[in-house]
Amino acid sequence: MKFCKKYEEYMQGQKEKKNLPGVGFKKLKKILKRCRRNHVPSRISFTDAINHNCSRECPVCDGTFFPELLKEMEDVVGWFNEHAQKLLELHLASGFTKCLTWLRGNSRKKDHHGLIQEGKDLVNYALINAVAIRKILKKYDKIHESRQGQAFKTQVQKMRIEILQSPWLCELMAFHINLKESKKESGATITSPPPPVHALFDGCALTFDDGKPLLSCELSDSVKVDIDLTCSICLDTVFDPISLTCGHIYCYMCACSAASVNVVDGLKTAEATEKCPLCREDGVYKGAVHLDELNILLKRSCRDYWEERRKTERAERLQQAKEYWDYQCRSFTGI
């Protein structure tokens, strides 16, 4: 089955259960077909591609294809982030909050299996839309003999509406593993329903390649998502992980150091000019997200390392806190 038909059937099945946004795959392909008939082949510079300044013979770039795709991507990422955050907040909530949810009659979320299935559905939704976007941009480049699709993807990443960059995708993958592991530890039998016919996502795994941790999941469409869990600052497994708005993951204390802030003040006080150590993008610290599910997963999977790192970080945080309050005291007394 061709991906377009597979995607349309998947989205149709989802919309019967809940009204959720998607990529207008068929509509965008029709735009490209018209472009194929009218397009005069010509090479377009990479700079022009970023600015979307195509030749006039190409009706696709004349305020049609990219604006339409951009709006759909914003809707997809916005819906995914909102629902993923709600699900994760429910899982990490106190017993009282969970009790209120149960009393309100949200039967799907109140049981263990319901949480697993909803998390799996959200990851599947994110991945199948990511594949749809990748394929339609690849088709665009093929028809135009250009790199505009790749340039658009780069621009979207800078705008932070690339779904694979979402910290909530990483959190959902860790959440999925955590729930399955806790089910095993409790000794309960895991009875999962067969995967949907058109599902791409078949589960996640935390793997170690030469001691380096990777959070990964396989797609049936020959695409693999790997999230490197090695902090590029301390070159060790991320501890108390945090995701910057550019999508890169660091230890919380390493991120504070890179942003030139004290752990007492936190990343919210970072200057807008401070840049990500990897991509050098600025303004990425204030919207950083704590990866609590990933923190739980790594704590469970790397017990010895976690305990050793916890002791080291505790001593360092206490030292930083002491220096911070000593400085505040001296400033107040004028000494």
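Using the three backbone atoms N, Cα and C, a Cβ is placed for every residue, glycine included.
Keep in mind that this is a model prediction, so the values were computed, not measured.
Annotation source Swiss-Prot lists domain 'SPX' at 1-154. Listed in Swiss-Prot as a mutagenesis experiment, S55 to F is described as follows: In bah1-2; loss of activity. For the published mutagenesis E74 to K, Swiss-Prot gives the following note: In bah1-4; loss of activity. Under its mutagenesis entries, Swiss-Prot includes V156 to I with the note: In bah1-5; loss of activity. Under the heading of mutagenesis, Swiss-Prot lists R160 to Q and annotates it as follows: In bah1-6; loss of activity. According to Swiss-Prot, the mutagenesis experiment E162 to K carries the following note: In bah1-7; loss of activity. Quoted from Swiss-Prot, the note attached to the mutagenesis of E181 to K states: In bah1-9; loss of activity. The note that Swiss-Prot attaches to the published mutagenesis C279 to A is: Loss of activity.
Sequence features annotated in Swiss-Prot and their locations in the structure.
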| residue | record | Cβ contacts under 8 Å, 6 or more apart |
| --- | --- | --- |
| E74 | mutagenesis position | I161 |
| V156 | mutagenesis position | L70, M73, E162 |
| R160 | mutagenesis position | T245, C246, G247 |
| E181 | mutagenesis position | R300 |
| C279 | mutagenesis position | C246, H248 |
Assigned conformation of E162 (mutagenesis position) - DSSP reduced to three states: coil
